[in-house]
Amino acid sequence: MQVSTAALAVLLCTMALCNQFSASLAADTPTACCFSYTSRQIPQNFIADYFETSSQCSKPGVIFLTKRSRQVCADPSEEWVQKYVSDLELSA
């Protein structure tokens, strides 16, 4: 009986540590979200790269990275945003 109690205690401690470890990994992962979009079209020659926001964000978005290392949120349904994304994909 004592062996099974000790084994159960070890199992519970191991589960608690694994759960703690996986929770801390998820908390350290940054998620970039857009809460508003740029109201102006950015000149295409200013754009160096882009990425899409996470599905965990409340609004979908495309984040353009400028050549001056700034991040600009844009509405993915805008025609110019789709063109820039397409052009960046073709040049990659």
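Using N, Cα and C of the backbone, Cβ positions are placed for all residues, glycine too.
Where Swiss-Prot documents ARG40 to Ala as a mutagenesis experiment, the accompanying text is: Slightly reduces heparin binding. Within the same chain, no residue at least 6 positions away from ARG40 (mutagenesis position) has a Cβ under 8 Å from its Cβ. Classification of ARG40 (mutagenesis position) by DSSP places it in coil, neither helical nor stranded.
Within the same chain, residues at least 6 positions away in sequence whose Cβ sits under 8 Å from that of ASP49 (mutagenesis position) are PHE64, LEU65, LEU88. DSSP assigns ASP49 (mutagenesis position) to a strand segment in the three-state reduction. In Swiss-Prot, the entry for mutagenesis ASP49 to Ala states: Reduces self-association; in BB-10010: Improved pharmaceutical properties. The structure shown retains the original residue.
Per Swiss-Prot, mutagenesis ARG68 to Ala is noted as: Strongly reduces heparin binding. Counting every protein chain shown, the number of other Cβ atoms lying within 10 Å of the Cβ of ARG68 (mutagenesis position) is 7.
Under the DSSP three-state reduction, ARG70 (mutagenesis position) is assigned to coil, being neither helix nor strand. In Swiss-Prot, a published mutagenesis experiment is listed as ARG70 to Ala, annotated Reduces heparin binding.
According to DSSP, GLU89 (mutagenesis position) sits within a helical segment. For GLU89 to Ala, Swiss-Prot lists a mutagenesis experiment annotated as follows: Reduces self-association.
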(request) Would you mind checking how many other C-beta atoms are within 10 angstroms of the C-beta on ARG70 (mutagenesis position)? (result) 11
